[in-house]
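Pulled from Swiss-Prot:
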- Ile347 to Thr: Increases protein stability and enzymatic activity. Catalyzes the formation of C18:0 fatty alcohol instead of C16:0; when associated with A-355 and V-377 (MUTAGEN)
- Leu355 to Ala: Catalyzes the formation of C18:0 fatty alcohol instead of C16:0; when associated with T-347 and V-377 (MUTAGEN)
- Ser363 to Pro: Increases protein stability and enzymatic activity (MUTAGEN)
- Met377 to Val: Catalyzes the formation of C18:0 fatty alcohol instead of C16:0; when associated with T-347 and A-355 (MUTAGEN)
Amino acid sequence: MEFSCVHFLQNKTILVTGATGFLAKVFVEKILRVQPNVNKLYLVVRASDNEAATKRLRTEAFEKDLFKVLRDNLGDEKLNTLLSEKVVPVAGDIAMDHLGMKDSNLRERMQKEIDIVVNVAATTNFDERYDIGLGINTFGALNVLNFAKKCVKAQLLLHVSTAYVCGEKPGLLPEKPFVMEEICNENGLQLDINLERELMKQRLKELNEQGCSEEGTTFYMKELGMERAKLHGWPNTYVFTKSMGEMLLGNHKENLPLVIIRPTMITSTLFEPFPGWIEGLRTVDSVIIAYGKGVLKCFLVDVNSVCDMIPADMVANAMIAAAATHAGGSKVHMVYQVGSSHQNPIIYGEIREILFCYFTKNSLRSRNGSMITVSKMKLIPTLALFSLYMTIRYKLPVQLLKLVDIIYPSREGDEYKNKNRKIDMVMRLVKLYEPYVLFKGIFDDRNTKNLCAKQKEEDNRNSENFMFDFDPKIIKWKDYLINVHIPGLITHVLKK
């Protein structure tokens, strides 16, 4: 790294896809805050036209609390001026050729100006429709690469993936690119990405010919995605399609420098722009909130498994540092796994104790205003034991309530429906999170560790006071969860 990240960002023109997503917004806010002399940020969002894209960015990004530090520092007028001068909203869709941009003049101008392409666009639904997952996570990534190749000044494509592209492998998981020719399942079945697309198209055609409803088509396309993922050794459609996206990028990058960022479970900001900002319930957050509300009393978890989390601002810092390091490099194909399991692990057993401590002292309130009392969550280490426990402890009593409902419908009907809904919610969470809560892998992050060390040297040399720190060892997990992350969820997600 020959100069600081702040200097690197100066006068750069950067394209960011998926710009209304959680991580992309943290990334964009950081750039605007630390380097207002960035030349231009082209922000691609799905919208009918550029006017709609502008409105969507304003309401879903710039008016959010995330930008309050910039707003407080600059004032409304100066912030609006900065945004109008530096940000260009672009209506687009990476699932389409030319990123779905209809304005050819704008597209040509972008391809003359852009220095760095950052692909953050993704669908993160674990059980996404296979056609949508392939369209965005797999071939959408290839569309971004093809666009980047047409940018005459392009110095780098930075692609955000996920650490869980590894599948369900145990042990130390290498920080290296996929080699497509080596990808086959335990029975030796070779993965053919083009065949996967053809299978998806054929199934979609069959469903259309059968006159299947939209709801039915969604169901069957979700089933197909999960079926194909598990056949090839991945737990769900999300990580399977993200894996194939990485493979296509590696195979088709040619001479364009390529950096792949693989974050683990992204959580609320640790420091910047302020502690605790988050949007939506992400991965373990659904479990945290359900527990705090008294809905979740038991869960499928190995108490000794590591919960690999990383704050969003650390991921954004790693993205900027990686771009500054590799932009313009020859034949670069670098992978950075950004997580905490290797250097600063926390196990689910510790998290259970922290959650019990927090919600005992900071009880949430029910709809009628009463305080919700939580007990220590029961953690069950296997799916078979969990299913047995749920049947004996909850399902059989609920069936008795159903019988009462039939005999005395006005008496216990609401209680039966309420309890049944809670059971369904728990089982849905368990099925979605099973591959992660029983995960036995640790993510090797030597590349990221070396990058972080170099970044700290640069920050020291340039008196930037660790402005781009992403060292997981600085996270004090108990303090972070109790004083930052859970309060952030309650403030920014539950709006309480």
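Positions of Cβ are set from backbone N, Cα and C atoms, glycine also.
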Inset, instruction - Out of the mutagenesis positions Ile347, Ser363, Met377, give me the one sitting nearest to Leu355 (mutagenesis position) by CA distance. - result: Met377
Inset, instruction - Between Ser363 (mutagenesis position) and Ile347 (mutagenesis position), find the distance joining the two CA atoms and give it rounded to the nearest Å. - result: 24
Inset, instruction - For Met377 (mutagenesis position) and Ile347 (mutagenesis position), determine the Cα separation and express it in whole Å. - result: 14
Inset, instruction - Output, ordered by sequence, the same-chain residues six or more apart from Ile347 (mutagenesis position) with a CB under 8 Å from its CB, or 'none'. - result: Val303, Asn304, Ser305, Val306, Cys307
Inset, instruction - Take the Cβ of Met377 (mutagenesis position) and count every other Cβ within 10 Å, whichever protein chain it belongs to. - result: 20
Inset, instruction - Going by DSSP, give the three-state secondary structure for Leu355 (mutagenesis position). - result: helix
Legend entry - Most Cβ neighbours inside 10 Å, all chains, among the mutagenesis positions Leu355, Ser363: Leu355
Legend entry - Secondary structure of Ile347 (mutagenesis position) (DSSP, helix/strand/coil): strand
